[in-house]
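If you check Swiss-Prot, you get these features:
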DOMAIN    1720-1749  domain 'IQ'
MUTAGEN   TYR401 to Cys or Asn  Strongly reduced sensitivity to tetrodotoxin
MUTAGEN   TYR1379 to Ser  Become sensitive to the spider beta/delta-theraphotoxin-Pre1a, which inhibits inactivation of the channel
MUTAGEN   ASN1380 to Arg  No change in sensitivity to the spider beta/delta-theraphotoxin-Pre1a
VARIANT   VAL120 to Ile  In strain: COP; prostatic cancer cell lines
VARIANT   GLN916 to His  In strain: COP; prostatic cancer cell lines
VARIANT   SER1202 to Cys  In strain: COP; prostatic cancer cell lines
Amino acid sequence: MASSSLPNLVPPGPHCLRPFTPESLAAIEQRAVEEEARLQRNKQMEIEEPERKPRSDLEAGKNLPLIYGDPPPEVIGIPLEDLDPYYSDKKTFIVLNKGKAIFRFSATPALYLLSPFSIVRRVAIKVLIHALFSMFIMITILTNCVFMTMSNPPSWSKHVEYTFTGIYTFESLIKMLARGFCIDDFTFLRDPWNWLDFSVITMAYVTEFVDLGNISALRTFRVLRALKTITVIPGLKTIVGALIQSVKKLSDVMILTVFCLSVFALVGLQLFMGNLRQKCVRWPPPMNDTNTTWYGNDTWYSNDTWYGNDTWYINDTWNSQESWAGNSTFDWEAYINDEGNFYFLEGSNDALLCGNSSDAGHCPEGYECIKAGRNPNYGYTSYDTFSWAFLALFRLMTQDYWENLFQLTLRAAGKTYMIFFVVIIFLGSFYLINLILAVVAMAYAEQNEATLAEDQEKEEEFQQMLEKYKKHQEELEKAKAAQALESGEEADGDPTHNKDCNGSLDASGEKGPPRPSCSADSAISDAMEELEEAHQKCPPWWYKCAHKVLIWNCCAPWVKFKHIIYLIVMDPFVDLGITICIVLNTLFMAMEHYPMTEHFDNVLSVGNLVFTGIFTAEMVLKLIAMDPYEYFQQGWNIFDSFIVTLSLVELGLANVQGLSVLRSFRLLRVFKLAKSWPTLNMLIKIIGNSVGALGNLTLVLAIIVFIFAVVGMQLFGKSYKECVCKIASDCNLPRWHMNDFFHSFLIVFRILCGEWIETMWDCMEVAGQAMCLTVFLMVMVIGNLVVLNLFLALLLSSFSADSLAASDEDGEMNNLQIAIGRIKWGIGFAKTFLLGLLRGKILSPKEIILSLGEPGGAGENAEESTPEDEKKEPPPEDKELKDNHILNHVGLTDGPRSSIELDHLNFINNPYLTIQVPIASEESDLEMPTEEETDAFSEPEDIKKPLQPLYDGNSSVCSTADYKPPEEDPEEQAEENPEGEQPEECFTEACVKRCPCLYVDISQGRGKMWWTLRRACFKIVEHNWFETFIVFMILLSSGALAFEDIYIEQRRVIRTILEYADKVFTYIFILEMLLKWVAYGFKVYFTNAWCWLDFLIVDVSIISLVANWLGYSELGPIKSLRTLRALRPLRALSRFEGMRVVVNALLGAIPSIMNVLLVCLIFWLIFSIMGVNLFAGKFYYCVNTTTSERFDISVVNNKSESESLMYTGQVRWMNVKVNYDNVGLGYLSLLQVATFKGWMDIMYAAVDSREKEEQPHYEVNLYMYLYFVIFIIFGSFFTLNLFIGVIIDNFNQQKKKFGGKDIFMTEEQKKYYNAMKKLGSKKPQKPIPRPQNKIQGMVYDFVTKQVFDISIMILICLNMVTMMVETDDQSQLKVDILYNINMVFIIIFTGECVLKMFALRHYYFTIGWNIFDFVVVILSIVGLALSDLIQKYFVSPTLFRVIRLARIGRVLRLIRGAKGIRTLLFALMMSLPALFNIGLLLFLVMFIYSIFGMSNFAYVKKESGIDDMFNFETFGNSIICLFEITTSAGWDGLLNPILNSGPPDCDPTLENPGTNVRGDCGNPSIGICFFCSYIIISFLIVVNMYIAIILENFNVATEESSEPLSEDDFEMFYETWEKFDPDATQFIDYSRLSDFVDTLQEPLKIAKPNKIKLITLDLPMVPGDKIHCLDILFALTKEVLGDSGEMDALKQTMEEKFMAANPSKVSYEPITTTLKRKQEEVCAIKIQRAYRRHLLQRSVKQASYMYRHSQDGNDDGAPEKEGLLANTMNKMYGHEKEGDGVQSQGEEEKASTEDAGPTVEPEPTSSSDTALTPSPPPLPPSSSPPQGQTVRPGVKESLV
């Protein structure tokens, strides 16, 4: 019966939990001995067995699996035998606590004293596993943390400290007593988390009893106690696991990053060394106080021969005192280092930098550019040494305040160096930082998959058990019934089976220890009951009580009333009304602003009361209609009631001061929109989902932030207090310091936001460089890069496009759509009725209903009333499902919903019954309904027409792609248009119907001429040259726009040329447009989006041309129209394939990007309104206009006091430019906070704000920081990352749509395919032949050794180090030493180059790396030679620097060695084409915006971010500014001056010399639109596409590198092959095969002894016992990847490919295989043996016969019979020796393989043989005869 099979799967019950006794211990020891013996046996017999693993669901720390039921109370807290079969022969036991958690202990004596049975240890274990114990420890840790945050702890805190130490010591003692110290598994120190405890406690005692000097540094170690929380909270360990995993995975990326940064830092060091110290120094110096005229002498210093000369200030004669006309007191050093002589810009701490090249920054009059003083930012920003350069580049890579570094460098070195920054931002910043993201995301995804798989497995196991159990139960029932029938009495009790408690066999296949029986039935039934109960959250009496109290059905009239209310409240129109109210309410809240009139304020407050009333009424009515019991079952209703209650509370407390924040809760009503707005709903869900997973992560983040905040406070707090004067001129603590916990926390949070460098400078200034760098970079790397990226990875994983595309749940209509459907139906009804009236016949309602369909049903406009999401095309994978779901609605599929169910009501509630299912995703037509469907739903005309897509990559008339008419299938078109050169019709059919005059007969007369003309035009337009010409014109006209800068007025010639050119371009484009109209016809031209774009841009040109003729060119509107010419470059879009691809991808993503954008705006709206509530009108301050200092509140307290001072003239009551005075400005402020640019000023203003119209006071409102912290977490981290999510998702979807190449392969096949793809493209290279010459040969051997390569690598590293040692201002000695070292390196590398060329001869240049080396060597030598020339003759030092960079090329050779780095670079290489396209698009956007910026902001006042170098005056400057903002850096600074709209901020009447433009004011509205749109386009879209591509390719690259066989393995195979096949014949001898496969490296290697293995590979052989390389590689690949039946077809295709690539293989056909060969050998040996035996027997017989013959020779008495026999005997054994010899030799020839004798023709083969082997080609005389021909059919099968 079933009982035999059941033991494996019967779930174990609580009876399996047996106490651990000395007998159990003895049994374990016994099993251990047996296991050891078994392993020994297996080892001797060479039996491999799978490795046993512990069961994952029985790990320590997890809960006892459900299957075991509830453990009885008596087994709780006592040692039990281990349940896991893995530990059956290991000395362990488990203990369960009340929460059913498993604790595993070692059964050896703890601390050598306490056995598992000793009373002390048992007590310790009981304490350790108790829930209260961990609770107590947790509380202790938290209390301890609170004490740690005190910046000035009271005196008694010392004793508290001792208490904590005591508690921790006690905890560790308990653990050691229970577990043992460190010898066995599961002891105290075997758990890494306990190392933490141990070190913390040790440190506590050490610091107490040993005086170690700097205590504060050691005290900081106590902070690690906070990490202990991780051990106590269960979910945290997994997240920390994921973090640690991702850090391991990051190693490659980290190495690559450090390497790249080092290379970049070296480049920076060589290029900009010492540049940042060039300052504007007052020149010439004043001789004495009276003689001031001397340095006011104009002619002297503006003398051009001095100014701008690179080297004059180094000239010693000037520095010597004698040259100063006898004034020997002048001290040059002191003069140039005195800050008083430097030129400072207003409000800046650092002197103005300058440079000596023409495009660098220049000094104002009276100043010269001299290298003096220290570097900017306390001297910490520089490229003077390698370390500072590295820091600068790391900062650049993390994009922190990099605009400052960018501006300083460009000012000092010149604008051309922008290229350096472009490379680093794109390669370093975007690429490397996103690689880190990619790695973290992958690590997280892998971890997730693993857990999911594990759960799945358990689930399946459990299901199987249930199945078995059910069967078992049935069988038992049957047995019982049978028994009852037989015996006639009741069978009592369950029969109990004896079975293994584990319900599973040991992994080794042997049963585990025998255990007492346990009943399967009870176990499962218990488990089932438990599951049932788990689903019910509360005890049963609770439900009874709830039913009584919360369901109101008292009397019949009430129930009736309730029903009526229900019908009203649940009506779709009510929902619509409520939604409209929500929107209106939001509008009302958003209309608050400052300053607001009394009346407006009253209107708003009344409005608020009305809305509160409406929402309260809705809630009350719903409560009545649904009963509280039902009402509170729905999440939305709970949400509503919460908000309504809050609104009412807020009304009650309206006048209480400080509770205005409660008003912000009304904003949550906005979220009610989510009910009817799927995207918002989905987004809230995504955030909800990720908050679950993020809960733990946030905790980890909080712990990290806490730890670092405390560390910072402990380490640096005092220093900030003591050395504050170094960083603050007024010696007050700055806003960012670490003197108390809150400020320390803010600094750490700021670092997490990616802003670390500025606070780090302060810290380094007060507390020393080493400590600050360490702490800050740790926070940066751990917090920002790893944790925040994990955050993003989680978001991405809980995000998926499917949810975006079709999130309308179950396709249920929401009430809004029903309501709107009804309204549309009503309008249709009225329309039909009125039309009827107009036609003079009155239609009855029935007729109208017949024509329209039911209300809300398939009405006229039903198509439009479909919800947005339904129109959107579902992603391919959901397609089937989606189609079904739409058809289900209509009742057209036999889905779960039968058509009958779709009764009349469903029709009414379903306004989108007519949706037709889209066919394939690529087709734009809607599917045509079949006839029955058309009859069923009256289908309006306009829906039946296929929709023409807006953008269509293929059919762009205005692009080079061939034009295909949109309406027809290509096949039809081909039939109608044989040459494909027929123009389409000009007008649509509808036009021709309306105006018959448009119809032209093209068969005769003028019509025919017209047709000929159109065909001619068509030919012209379709010609390639025409297209090329137009592209050229577009580029030229775009280029012309770049010249129209502020200097155009002064350059008359250029201006005139441009004016004429502009006209020419306009005429050309008009001509092009007319040609296309004639050629394509209006219909085609105007149905193409790209053509519309051309049309509009040409229109702009025409209008400005006409205005010029009429003389209106100076009119305002015309001028602003002219700025639209900036859009010209857009026409290039459709003409460049690469850009068009990107644009199409982007356009595809626009719907979902817009969706997310809208949702973000809603999300931000809440924060914006909250900001207006909190800060409107509070940012104003009173300022002294001369010193621009803010008055203290003791002087000026509010606006009126300020105004009373104003008449003195020097006082102004002004506002911060970016503020919260209304919702619009609130949005701008939030954008600045979210991009972390300009957020400081906003935060400072918020923190200082008091009340409306009051003077702010320093940090009076400190906790307003939290508003920003919360916004940054939700508004910035979440919402901005959602953009990345959407874009990446869309990207993947589109890839699925278009690139589904490998969708039709199984996973196995994909692996093979990829391996083969690499394989087929390679063929063995002919190795470079060893030279014949003896000396050359020796050199060759030396050069090709691996040791040689390695030593060169080491030298390259050393060279890198010597380059790093260089510094600015190094001593002459150091310069000489470095020069000599460099010389040595150049000699060595030149030597290497020469040696290689000598040894490899002309083959040297066949290897890419060698060419690279050669170029580097040449450049190094040239650089060395030129450096002397440069010092002698003044060539620009820039050239000199660039030449020195050549040396860095040598470092790049290191990449050859590292495999992991190669993968990453491979990913970069793979993404390059796509990135190039995106770069082009980005440049296009920048180009258009810079033209626009030049025409709008060229004359803006120079302040904050706009100055003499960074402005919109010329095209170059604009591009530089826009490049900066592409990463959103510094856009606040550029926006600030543009926000000046009038005096006193700027002067609208100011004259700008050289032009007739007046004023230096900006245009705030245009400025804000300009910057916000640019940031959204470039930063959010383009940059995120960059990220998406990198993630994508990184995944591909890692997949390739993680595949069992990579490129490298094949490379290695061919490298080894070259040694065995020096002539590249592609064949090797069978005899050498064994050595060959042994020489390979893993995974292809087959180590010796490998003869048998090779035979089983069954390799094909050709005459001469040779084997082809590809066959070997195929076989080895198969060996590594495992065999799969699908291989053969694939192999076939691969072979064909290889044949095509390598013609040499075509010539051979294999005639046998190694396996066959072996079989033949075996046969041959057998035949030989048999034949030898036969010969032996014969010779024995012969001998005996001869002997007898000789005996009986004379005897003639032999009978006749004997004579006959003798004859035969003679024949056989007689004197025919020779013949026998020949015969035997022939036979042996045929069979044997060892002796190769004379060739013999093979015998004819039987048919089965022919099937096995192809017919052989004629054999060359040298080769041995073909084998395998003589083997009888069936031999192969019989022999192995």
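Backbone N, Cα and C define each Cβ position, glycine as well.
Values in this document were obtained by computation on a predicted structure and should not be read as measured data.
When other Cβ atoms within 10 Å of the Cβ of SER1202 (variant position) are tallied across all protein chains shown, the result is 22. The sparsest Cβ neighbourhood within 10 Å, among the listed mutagenesis positions (TYR401, TYR1379), is found at TYR1379. The helix, strand and coil residue counts that DSSP assigns across the domain 'IQ' (1720-1749) are 30 helix, 0 strand, 0 coil. All chains included, 12 other C-beta atoms sit within 10 angstroms of the C-beta of VAL120 (variant position). Contacts of ASN1380 (mutagenesis position) defined by a Cβ separation under 8 A and a same-chain sequence distance of 6+ are given as none.
Proximity to TYR401 (mutagenesis position), judged by a C-alpha distance within 10 Å, picks out none of the recorded positions VAL120, SER1202, TYR1379. Put simply, TYR1379 (mutagenesis position) is 74 Å from VAL120 (variant position) when counted between their Cα atoms. Taking the domain 'IQ' (1720-1749) as a whole, pLDDT averages 87 in the prediction. If you measure from the Cα atom of SER1202 (variant position) to that of TYR1379 (mutagenesis position), you get 66 Å.
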